[in-house]
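These notes are about the structure you will find just below.
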Amino acid sequence: MTAEPEVRTLREVVLDQLGTAESRAYKMWLPPLTNPVPLNELIARDRRQPLRFALGIMDEPRRHLQDVWGVDVSGAGGNIGIGGAPQTGKSTLLQTMVMSAAATHSPRNVQFYCIDLGGGGLIYLENLPHVGGVANRSEPDKVNRVVAEMQAVMRQRETTFKEHRVGSIGMYRQLRDDPSQPVASDPYGDVFLIIDGWPGFVGEFPDLEGQVQDLAAQGLAFGVHVIISTPRWTELKSRVRDYLGTKIEFRLGDVNETQIDRITREIPANRPGRAVSMEKHHLMIGVPRFDGVHSADNLVEAITAGVTQIASQHTEQAPPVRVLPERIHLHELDPNPPGPESDYRTRWEIPIGLRETDLTPAHCHMHTNPHLLIFGAAKSGKTTIAHAIARAICARNSPQQVRFMLADYRSGLLDAVPDTHLLGAGAINRNSASLDEAVQALAVNLKKRLPPTDLTTAQLRSRSWWSGFDVVLLVDDWHMIVGAAGGMPPMAPLAPLLPAAADIGLHIIVTCQMSQAYKATMDKFVGAAFGSGAPTMFLSGEKQEFPSSEFKVKRRPPGQAFLVSPDGKEVIQAPYIEPPEEVFAAPPSAG
């Protein structure tokens, strides 16, 4: 039995033949920008070039074209501002940008340092070899260090450009790629500071706003870029906003705030990822995934897989963000102190902490500014710091060069000063009667050192009219001493001598409870030292405990201080020294 031949109508035959034609009818309308394109497809379709990052699809209706869109950060557009209402896709754009750069550049050429005060999405990029660190609002010290590192890179580049006569960042990039050039040793390429959530940044870190402005204004010339996202453009002051040469705008809460064009009102609501470019064209930002899926579903898993994929292709790593240690021992801060054979100036350069700005030691110049004040709440580290600084002074000076007198009512400074470095009589005072007697005797001896009126400048500088050791009066818990004085001003005999302290070899180191510190700066003794510009450490405390228009006291981890000195204001981690071992008496034997 034979099969019957298929019967087809003329219409069916003609339609089949037309469907195989090579030329097709002109499509009047391109498909709407609905679904995001994955990053692997964007990169495959993009025109690759250095410092260009593929970010999405741009619709150009006049050219009847939908093509890959990206940013070129090699020139004036290297700083980027991203504006848009909440949940419009700003953080996803930042993820896409970093992943796009990481997929097309080496960790030697681009590095990212992120401050995430938005939705927390940047933390998923932390394991990229191109990311030197991600800090959030729960890590204020790290936030400060991220900005400080960027400033340090810019300052170092500025010095390098001058030293090696580099005329532009473009020339620097070429020289850095040449292994025979000195600048090839620079571990940083083009570095990007990303701040996701600008209002939160200026609200919680107001002191850093000016530093970010400096980076935005000067950084591009040295390969340092700033990328900022904000829900409202008005949150960005003009002195920052004007330096953001590239702007990307999502749907705004108020279209009148647009920095590009009012066509942003045409962005559909509830369509995350839709934006407008500087060219005034509509965009669909891509998704940071490499699995070919045109969706933002399960994005965390896709990002994690992409990060792992990129990390497996590189052995280099962006320089990590260095942070202040929770504790720095004195022997780490001051491993090789100069000895007694050094000159006076060297011996009285005393290390008092590690700077947050560049992680180098901060010093108290006690040869010219002989005093040090330490204010802080209970358990903030006041006594430990005083102990460590006393040890640093003793390491530099022999007993013939310095002697200590202690006011130590709580016996917190046991073993802080070796017996050889203590004054002979009245060296350790644990009550008011003992202290008053010792201070009066000390004042009598120091008055003999006051300079005669006919000394020359050279004689004043060399202190040739007297000989002997400097005296350090180390006072722990000033507030307790004041309370025990019964209304009498403690240290009154020494107060008139403080203006001449540098001339007569007198140094005072005072610790005080933060709640009493402001009051202490008003008295004739501590107040005289504070008023003369003595370096002052503000450890942990409450803002209202020390009102000031120049800085804000706040809670800090033990040993961390805000240092106010003639050199400026900065955060330091003060030195730590192990407390003396407690010796317990053996229990009496039975019988």
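Glycine residues also receive a Cβ, built from the backbone N, Cα and C atoms like all the rest.
Modelled residues match the original; the substitutions are not represented.
Swiss-Prot annotations:
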BINDING   84-91, 376-383  ATP binding site
DOMAIN    65-259  domain 'FtsK 1'
DOMAIN    359-545  domain 'FtsK 2'
MUTAGEN   Lys90 to Thr  Cells unable to export EsxB
MUTAGEN   Lys382 to Thr  Cells unable to export EsxB
Exercise for review: Using a 10 angstroms cut-off on Cβ to Cβ distances, just flag whichever of Pro86, Gly376 is the loneliest among these binding-site residues.
Suggested key: Pro86
Study note, to complete from the structure: DSSP, reduced to three states, assigns Gly376 (ATP binding site) to strand
Point to revise | Position of peak Cβ density within 10 Å, selected from the mutagenesis positions Lys90, Lys382 | key: Lys382
Study note, to complete from the structure: Of the recorded positions Gly84, Pro86, Thr88, Lys90, Gly376, within 10 Å of Lys382 (mutagenesis position) (CA to CA), in sequence order, we find Gly376
Point to revise | Between Ala378 (ATP binding site) and Lys90 (mutagenesis position), the C-alpha gap once rounded to whole angstrom | key: 43
Point to revise | Integer Cα-Cα distance in angstrom, Gly376 (ATP binding site) to Lys90 (mutagenesis position) | key: 41
Review point. For Thr88 (ATP binding site), what is the secondary structure state per DSSP, taken as helix, strand or coil?
Key: coil
Exercise for review: In three-state terms from DSSP, label Lys382 (mutagenesis position) for me.
Suggested key: helix
